[in-house]
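Features reported for this protein in Swiss-Prot:
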MUTAGEN   F5 to R  Severely destabilizes EspA and blocks ESX-1 secretion in vitro, but does not impact the cytotoxicity in cellular models of infection. Can induce pro-inflammatory responses in THP-1 cells and is as virulent as wild-type during the acute phase of infection in mice
MUTAGEN   K41 to A  Severely destabilizes EspA and blocks ESX-1 secretion in vitro, but does not impact the cytotoxicity in cellular models of infection. Can induce pro-inflammatory responses in THP-1 cells and is as virulent as wild-type during the acute phase of infection in mice
MUTAGEN   F50 to R  Severely destabilizes EspA and blocks ESX-1 secretion in vitro. Attenuated in cellular models of tuberculosis infection
MUTAGEN   W55 to R  Impairs EsxA and EsxB secretion in vitro. Modest impact on EspD stability and secretion. Attenuated in cellular models of tuberculosis infection
MUTAGEN   G57 to R  Impairs EsxA and EsxB secretion in vitro. Modest impact on EspD stability and secretion. Attenuated in cellular models of tuberculosis infection
MUTAGEN   K62 to A  Severely destabilizes EspA and blocks ESX-1 secretion in vitro. Attenuated in cellular models of tuberculosis infection
MUTAGEN   C138 to A  Does not affect secretion, but inhibits disulfide bond formation. Alters mycobacterial cell wall integrity and significantly attenuates virulence
Amino acid sequence: MSRAFIIDPTISAIDGLYDLLGIGIPNQGGILYSSLEYFEKALEELAAAFPGDGWLGSAADKYAGKNRNHVNFFQELADLDRQLISLIHDQANAVQTTRDILEGAKKGLEFVRPVAVDLTYIPVVGHALSAAFQAPFCAGAMAVVGGALAYLVVKTLINATQLLKLLAKLAELVAAAIADIISDVADIIKGTLGEVWEFITNALNGLKELWDKLTGWVTGLFSRGWSNLESFFAGVPGLTGATSGLSQVTGLFGAAGLSASSGLAHADSLASSASLPALAGIGGGSGFGGLPSLAQVHAASTRQALRPRADGPVGAAAEQVGGQSQLVSAQGSQGMGGPVGMGGMHPSSGASKGTTTKKYSEGAAAGTEDAERAPVEADAGGGQKVLVRNVV
């Protein structure tokens with residue numbers, strides 16, 4: 001048993017409490033000075049990044065507002081850093097103070113320990129005197145240690161509360177920063193999506209316009225091609241209007257009571273020999289237009305049959321007229337399908353043949369009967385004059 005049977009356990013208790021206060025020198029917050037320097041440098045750069053007088057307008061104001069928000073954010077972070085440094089420093093001082101108090105109490109007990117040991121050598125009452133001496137010193141030392149520890153606990157609680165406040169403020173700043181960043185990112189994403197949607201919309205509108213133009217061009221091309229094709233077929237003979245053309249052609253050869261395919265001319269078209277087409281080489285003339293009229297030929301042929309052929313030039317002329325009349329009669333009978341002679345016309349009646357005398361009241365033979373009339377030049381209608389000699 002130790003002679004300082006009260007002081008020694010007290011010193012051991014103080015050493016245990018001292019060990020609970022940590023080993024080494026408490027950190028004074030020097031680890032946070034580097035971050036504080038970073039924040040201060042960022043603040044200086046942000047302050048220099050504000051738009052000057054050469055940049056005005058809404059864009060400059062918007063940039064200045066964003067820059068001011070960043071400055072405020074870094075300024076608050078720097079303030080939090082300073083407060084945290086101060087808090088850590090205060091807590092470190094409290095720990096160091098508590099250590100010092102415990103160290104002083106321990107040293108005080110160690111200082112009186114030899115006295116307590118010496119008192120134990122007094123016979124009979126030495127241990128009682130030593131105990132009475134050690135007890136007040138140990139109680140005092142433990143009171144001081146208890147006070148130091150209480151101070152440390154209170155200081156720690158205060159600093160912890162301040163730390164929680166700083167952490168809450170830091171969380172708020174970080175949340176605001178994240179919200180700002182998220183807002184910026186959301187704005188960027190929104191703007192990007194808006195631009196992408198606008199691009200897609202414009203692209204779709206452009207494709208629609210291109211499709212409309214393409215369909216319009218193709219439709220116009222087919223329309224013009226179809227029109228050109230119709231015009232082409234319309235311009236080709238026989239493809240359009242063929243039926244109407246054939247009907248007109250067949251109508252030219254139609255006759256009453258006869259088929260249009262028989263190829264016979266209509267009887268009304270032969271009413272006058274002057275309307276017949278010219279046939280070169282017939283009778284030595286230029287066509288039927290050069291022949292005398294049918295009435296003249298009929299009269300000449302009738303009178304030629306009642307009288308013998310005259311001699312001389314007059315007879316030759318009459319024969320020529322008779323030959324032409326026979327040719328006309330043959331042509332008429334072939335073209336009209338009627339009786340031979342004078343294009344289907346009937347010869348004069350027997351009454352006209354039986355009349356051999358006539359009294360003239362006009363011309364050179366006026367007032368004479370059974371007289372021979374002088375020759376008369378008759379115009380045949382085709383520009384050719386025919387000498388006709390009428391015999392009474």
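Just so you know, glycine gets a Cβ as well, placed from its N, Cα and C.
Modelled residues match the original; the substitutions are not represented.
Owing to the predicted nature of the structure, the values given are computational and were not obtained by experimental measurement.
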**Residues that sit under 8 angstroms from C138 (mutagenesis position) by C-beta distance, when 6+ apart in the chain** = I6, I7, T10, L109
**Asked** If you run the three-state DSSP split on F5 (mutagenesis position), which class comes out?
**Response** coil
**Item:** Neighbour tally for K62 (mutagenesis position), based on other Cβ positions within 10 Å of its Cβ
**Value:** 11
**Request:** Write down the Cα-Cα distance for K62 (mutagenesis position) and F5 (mutagenesis position), rounded and given in Å.
**Result:** 78
**Request:** For each of the mutagenesis positions (F5, K41), count the other CB atoms lying within 10 A of its CB, then report the residue with the highest count.
**Result:** F5
**Item:** K62 (mutagenesis position) to K41 (mutagenesis position) - Cα separation in whole Å
**Value:** 23
